[in-house]
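Visitor: Pulled from Swiss-Prot, these are the listed features:
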- Asn138 to Asp: Abolishes ATP-binding (MUTAGEN)
- 254-356: domain 'BTB 1' (DOMAIN)
- 420-487: domain 'BTB 2' (DOMAIN)
- Ala498 to Thr: Abolishes interaction with RAB9A (MUTAGEN)
- Asp532 to Glu: Abolishes interaction with RAB9A (MUTAGEN)
- Ile533 to Lys: Abolishes interaction with RAB9A (MUTAGEN)
Amino acid sequence: MSIHIVALGNEGDTFHQDNRPSGLIRTYLGRSPLVSGDESSLLLNAASTVARPVFTEYQASAFGNVKLVVHDCPVWDIFDSDWYTSRNLIGGADIIVIKYNVNDKFSFHEVKDNYIPVIKRALNSVPVIIAAVGTRQNEELPCTCPLCTSDRGSCVSTTEGIQLAKELGATYLELHSLDDFYIGKYFGGVLEYFMIQALNQKTSEKMKKRKMSNSFHGIRPPQLEQPEKMPVLKAEASHYNSDLNNLLFCCQCVDVVFYNPNLKKVVEAHKIVLCAVSHVFMLLFNVKSPTDIQDSSIIRTTQDLFAINRDTAFPGASHESSGNPPLRVIVKDALFCSCLSDILRFIYSGAFQWEELEEDIRKKLKDSGDVSNVIEKVKCILKTPGKINCLRNCKTYQARKPLWFYNTSLKFFLNKPMLADVVFEIQGTTVPAHRAILVARCEVMAAMFNGNYMEAKSVLIPVYGVSKETFLSFLEYLYTDSCCPAGIFQAMCLLICAEMYQVSRLQHICELFIITQLQSMPSRELASMNLDIVDLLKKAKFHHSDCLSTWLLHFIATNYLIFSQKPEFQDLSVEERSFVEKHRWPSNMYLKQLAEYRKYIHSRKCRCLVM
């Protein structure tokens, strides 16, 4: 017998005395007297083997002979990129633990607004524990105004934690530190209570099944075999960060050039990427005005570091293209300018690798004061208007998702004319876009804009065979690396669009979405739905979606009694029909045995255990 625990969220950086990373779950497993196995044997998937693991799996023995399996998911990426795995994790859990750091209010609200609704839909009457970890720092006096209580201070209040627990029907715990009292007696006591409850429930269900099997001593009914295992689709890893990083090195679609104070060319870049991470560049490139930003430090940083040069007498200006030459920007600070190529590489890589940036700057600037000065200027460039600079602790920021800037900020420019240099014409309407992002994220677009094609020199580009809604969803994926189709039909349209532009990862995402939607449908809904599953299969085959077409064939075979009654079942090819008949569930042999058993039961006037 086993117990499956899923732990979600990041309680903050905690360390053993020998500086090995630890946390709430690992500390409990290492200290609890009910859990056997030394600490080194608990970890199955070591974090060192993967750059940013989705989850860490632990296995141990509890209560002597009960297998304990724990999946610790410190980041929430799994809910953004992999519906299939996240749904299976939540659905298969016996106990769920949601943990957060009381001093990270931004992450708490991000989780509460974006991920808690997803978890609520996937919960299956399992106990949930909300663990608020840490001692509140710089906690302000509570405000009596009912309109601002939840936003007061920089810490997550007890009231907010309790409110979250009420939404999930969860047990709320405050763990001020990860010591023996809070881990062993407080958190451990509650967790072990729910573990015992889960064991009791599983034992009761097992006894009921055994009692039913022993209650009949006559001829046994035919055994219904399990359906064949469905093919498992593995999601393709994201290369979003590397796509944007490669854009800096390939120098395609450049629209801004930086010069040093001596008017010598330093590096080329792209306005859209710079504006996605920095309000300083938004102000510099007139995407936003000082009135929009209303932050004196950002305005001062822009004025102190950069100046735009539009002088026609500028060296090399006569050789620039007459169409739309790159914007010339003078970097006023000589030290900052000498490190600009490293700073841009840091920004294009996701703006989170602070240690690497500092190491690169130290190689160029020997004086530690100069290094600190340049690092502070980078932090000012990345500052959010109206807020205290949250990047002062680089180590804390480095623990965040590397795509934190791009995923949210590039969406700001989606279907907006700001900085747009290409316009798509679809179904009589226009959709503005940015060549740099399209070239970086889509090889077909890169070939189209850089080859000897009409689109390379044209601003207005017509798009055929795709609806506006589908194309906007396609662009949303290119800009943000994520998408959420409204349903199976839209997902298939998006899959076709992805195949047309050869974006394989988006195809896999659409395949997983369709599979997840179909798997979640009960039999009654499958029988009554208007979706033509055979037509879906033929489209998947036509557009080279081999994984989806294979899965759909198994799905039709597994639900044979439902789909064989539908008219479209006759549209299957001879080869497809043969496959379905071979792998059908329940099998034809079982149905014959069941008919004979029912005939015997009725002749004996016994009570049938199956029907």
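From the backbone N, Cα and C atoms, a Cβ is placed for every residue, glycine too.
No noted substitution is present; original residues retained.
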Visitor: I'd like the Cβ neighbour count for Ile533 (mutagenesis position), meaning other Cβ atoms within 10 Å of its Cβ, all protein chains included.
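Guide: Neighbour count, Cβ to Cβ under the 10 Å cut-off: 19.
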Visitor: Tally the residues of the domain 'BTB 2' (420-487) by DSSP class, grouping H, G and I as helix, E and B as strand, and everything else as coil.
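Guide: Within the domain 'BTB 2' (420-487) the tally stands at 32 helix, 13 strand, 23 coil.
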Visitor: Tally of helix, strand and coil residues over the domain 'BTB 1' (254-356) according to DSSP?
Guide: 47 helix, 18 strand, 38 coil
Visitor: Measure the Cβ-based neighbour count of Ala498 (mutagenesis position), defined as the other Cβ atoms within 10 Å of its Cβ.
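Guide: Result for Ala498 (mutagenesis position): 26 other Cβ atoms within 10 Å.
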Visitor: Run through the Cβ atoms and count how many others sit within 10 Å of the one on Asp532 (mutagenesis position).
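Guide: A count of 14.
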Visitor: Within the domain 'BTB 2' (420-487) only, compute the mean pLDDT.
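Guide: The answer is 92, the mean pLDDT of the model over that range.
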Visitor: Could you give the Cα-Cα distance between Asp532 (mutagenesis position) and Ala498 (mutagenesis position), in whole Å?
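Guide: Rounded to the nearest whole number, the Cα-Cα distance is 21 Å.
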Visitor: In whole Å, how far does the CA atom of Ile533 (mutagenesis position) lie from that of Ala498 (mutagenesis position)?
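Guide: Cα of Ile533 (mutagenesis position) to Cα of Ala498 (mutagenesis position) measures 20 Å after rounding.
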